[in-house]
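Copied over from Swiss-Prot, here are the features:
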- 21-101: domain 'UPAR/Ly6' (DOMAIN)
- L36 to A: Complete loss of viral entry enhancement. Abolishes inhibition of human coronaviruses entry (MUTAGEN)
- I57 to A: About 50% loss of viral entry enhancement (MUTAGEN)
- N99 to A: Abolishes inhibition of human coronaviruses entry (MUTAGEN)
Amino acid sequence: MKIFLPVLLAALLGVERASSLMCFSCLNQKSNLYCLKPTICSDQDNYCVTVSASAGIGNLVTFGHSLSKTCSPACPIPEGVNVGVASMGISCCQSFLCNFSAADGGLRASVTLLGAGLLLSLLPALLRFGP
């Protein structure tokens, strides 16, 4: 018994805690269904990152969608970018398989907003050729 306790204590102290993060990973997929492959991240990776990019006009026209998921040592700026008909969303998380869902990059310009912008851009021409 005197030998068992020190051996047990040494074994417990010598065991290193497994701290590797686990994330879903994929590259340039069209659907989240193809992005459910679990990956064990390296010890330097602290984040699961999801990048979603799309282009389209409201729900009327879709030009394309791309979804990528990976492990990363740092989180890129987690803000969405929307430039009219194209948008990109980035999301980061730090827990076990936390990047299950897609980032919010599916945002598209609204038809109303695009129509208003078009009318405002044509307003000078309409006023010039008016009655």
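Counting starts with 1 at the first residue shown.
Placement of Cβ uses the backbone N, Cα and C atoms for every residue, glycine included.
Keep in mind the model shows the original residues, not the substituted ones.
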Within the domain 'UPAR/Ly6' (21-101), residues counted as helix, strand or coil by DSSP: 3 helix, 46 strand, 32 coil
Packing count at I57 (mutagenesis position) (other Cβ atoms within 10 Å of its Cβ): 17
Same-chain residues at least 6 apart in sequence whose Cβ lies under 8 Å from L36 (mutagenesis position): F24, C26, F100
Alpha-carbon distance [I57 (mutagenesis position); N99 (mutagenesis position)] in Å: 27
